[in-house]
Amino acid sequence: MVTLFCAVVGVAGSTFPVDINENKSVGHLKKAIKEEKMYQFPADELQLFLAKAGGNAWLSSLTEDVKKLKKGEKTALVKSLTQEEKELQGEDPISECLEGMDPPKVKQIHVLVALPPGTSSAPISDGTDLWLSRFQHSEVAKLTLLPTRGDLNEFIGQPLPVKIGLPQSVFQAWSSPLILGQLLRDKLFELNDISPCEFLKDSVFSAAFLYPQVDGDATESAFHYFWDSIIRVVLGFVFRRAYVNRDSSRKSSSGLKRPDFLFALDHICVFRGEEKEPRTSITVPREELSKKLVWSYGGVPYVFGYAASGFELELFAIYQDVTGNVKTHLIGGFNLQHAPERFRLVLALLNLCLLFPAIVQNCPASAGTEFMDIHRANGVKVRLSPIFVDKIFHTQEEYRRVKQIYDSLKAYGVPCADAVVTVDSDQLRLTLKPRGIEMKPCSLSELFVALGNVLEALVVLHRNGWMHRDIRWSNVIKHIDRVEWFLIDFADAAQSPQKYPSGDHLTHDEHASDIFMEGGSHTTAVDLWAVGYLVKTSKIEREWTAEPERALFLDRLMNPDPSARPTADEALQLLSRFEREAAEQESQGKGVRKKHRRA
């Protein structure tokens, strides 16, 4: 068995080895070369020549002839070696061809391969899919392997782990300093005339990328297509199933909410952008990157974003500092008016793509709800943003009814409840605040807080003759930044009493039975039953009922007879007493345990 290094004449690319038994024929060698290079024509159409340097020596890889050969150029020596009379014949044995030559070694060229006429410069296949597969296999696998914030500037400028193959004509044309330059070219691309990434080239480096039709006096809207032609195209090309949205708060009346550009993997916004027209200072979108973000990414070191003002663009790592504040760390600046800077941004974005999966995999579930659209069965669309919640109604009637309810809540000063901050009658949209997280209490002390918050709201609500009617944990939401809860979704709220069938659409297993009694009516007492239901469906019902008086209180709350249930005022007073007693018992227990340890 012998290893022969082969080079294709007239085609840019690296040499390749072929292992073959010396007892085989040149025809077998042609077949092996065809299989290695996946050529789509018969093997016998290949022409093979020995790469002799003179005497019994082989062409050295260090010579100028071989260097030019790899670039697709034919030197006088290569032309002389590939004359027709020197072609190896298919029936010739390999051993006879090698007779009199030095034993083949590495750093040599042994066989020159000439392709059939008409195929010398034609690609055999598009290399885009193979490039993408290899590139994605280069992703950073673990969170601990992510570069530090301080190293990100160097990281985004490093050569790609898998270079993008370009045909010789494009490779040479883009080498101009006005387009790319050799240093940046060699970080992004490599010569490949056999299977260049034609689809990638045409998709990412399109005419819109190379020759942008926008100038420095254009509006922000005019720049959207330009920014997208780089950022959206690159990210979307690498991650085909990602969610990409832009300008999603423009139609909203609630001010700061969603970013101007949003890129999410598995529902997690790992990359975002804030954009302004050219005449705006870039400090404005830079500050919006941190102001619009409420950190929900747990312990990951950072996510990413950009600030753009016309052609000026800055890349940032966005992180949470030790005090809990969201900060930005500049990792790169670009003047996209110039072609080399646009290519440099592509390099930075592709390198950042290598980090996205590890970040997404280590985010908590809450990060996936930062931006989410929920479609209710009643036709209401709920749009979640970091700080706000939009509710878009299906009918004018429903929009007005819910708006009137929230207007009443505001007039009464109902505490511990969400509130409408802006309205859009044209879009049938109510924007509510705050935005919290759906999380049940994890301890008895937290349950006291949550129930107390609900009862504080009910005291004021009931005092003004209203009832919520749909209290359950999905409508009791925890604040993002503190251990307190608030009541949401007053769409089913009504004045007390209500006659059957009002409220009949509610679920029987989650609501008091008096709502569903034919011919009957229900009052604010249904909300007290619901407070008991919160205890029953909490994570710590057993701990609650371990105290007999608390267990009796739970029975009273959920008594089938509405008149036997306590009022919200009474329930809040009892809850406060239970909370004090539990705190005293906990304090006494700690004292006893401390004495035992001393003993």
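Keep in mind that glycine also has a Cβ here, set from the backbone N, Cα and C atoms.
What Swiss-Prot records for Asp470 is active site, proton acceptor, and it gives experimental evidence as the kind of evidence. Every protein chain shown contributes to the tally, and the Cβ of Asp470 (mutagenesis position) ends up with 22 other Cβ atoms within 10 Å. In the three-state DSSP reading, Asp470 (mutagenesis position) counts as coil.
Annotated domain 'Protein kinase' per Swiss-Prot: 289-590, in sequence order, evidence recorded as experimental evidence.
Quoted from Swiss-Prot for the published mutagenesis Ser249 to Ala: Impairs host cell death induction; when associated with A-281, A-385, A-474 and A-587.
The Cβ of Ser385 (mutagenesis position) has 23 other Cβ atoms within 10 Å, all protein chains considered. Quoted from Swiss-Prot, the note on the mutagenesis of Ser385 to Ala is: Impairs host cell death induction; when associated with A-249, A-281, A-474 and A-587.
Where Swiss-Prot documents Arg469 to Ala as a mutagenesis experiment, the accompanying text is: Destabilizes the CRN8 protein and impairs autophosphorylation and host cell death induction; when associated with A-470.
Record note (Swiss-Prot), mutagenesis Asp470 to Ala: Impairs autophosphorylation but does not affect host cell death induction. The unchanged residue is displayed.
Per Swiss-Prot, mutagenesis Asp470 to Ala is noted as: Destabilizes the CRN8 protein and impairs autophosphorylation and host cell death induction; when associated with A-469.
With a cut-off of 8 Å between CB atoms and residues at least 6 apart in sequence, the same chain places Glu438 near Ser474 (mutagenesis position), listed in sequence order. Here Swiss-Prot describes Ser474 to Ala as a published mutagenesis experiment; the accompanying note says: Impairs host cell death induction; when associated with A-249, A-291, A-385 and A-587.
Sequence-distant contacts of Ser587 (mutagenesis position), defined as residues of its own chain at least six apart whose C-beta falls under 8 angstroms from its C-beta, are absent. The secondary structure of Ser587 (mutagenesis position), as reduced to three states from DSSP, is helical. The mutagenesis experiment Ser587 to Ala is recorded by Swiss-Prot, whose note states: Impairs host cell death induction; when associated with A-249, A-291, A-385 and A-474.
Reduced to three states, the DSSP call for Ser385 (mutagenesis position) is coil. Across the fold, the C-alpha of Arg469 (mutagenesis position) and the C-alpha of Ser385 (mutagenesis position) stand 26 Å from each other.
Asp470 (mutagenesis position) sits 23 Å from Ser385 (mutagenesis position), taking the CA atoms of both as reference points. Over all protein chains present, the Cβ of Arg469 (mutagenesis position) has 23 other Cβ atoms lying within 10 Å.
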